[in-house]
Amino acid sequence: GMASLLAKVLPHVVKLIK
């Protein structure tokens, strides 16, 4: 679902921001 998709994408976004 949406939550699992966010859980997958969020760490990558955080890496990009960092």
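Using N, Cα and C of the backbone, Cβ positions are placed for all residues, glycine too.
Just so you know, the substitutions we noted aren't modelled in this structure.
Sequence-distant contacts (6 or more apart, same chain, Cβ under 8 Å) of His12 (mutagenesis position) do not exist in this structure. In three-state terms derived from DSSP, His12 (mutagenesis position) belongs to a helical segment. According to Swiss-Prot, the experimentally introduced change His12 to Lys is described as follows: In COD-3; loss of hemolytic activity, but without important change in antimicrobial activity.
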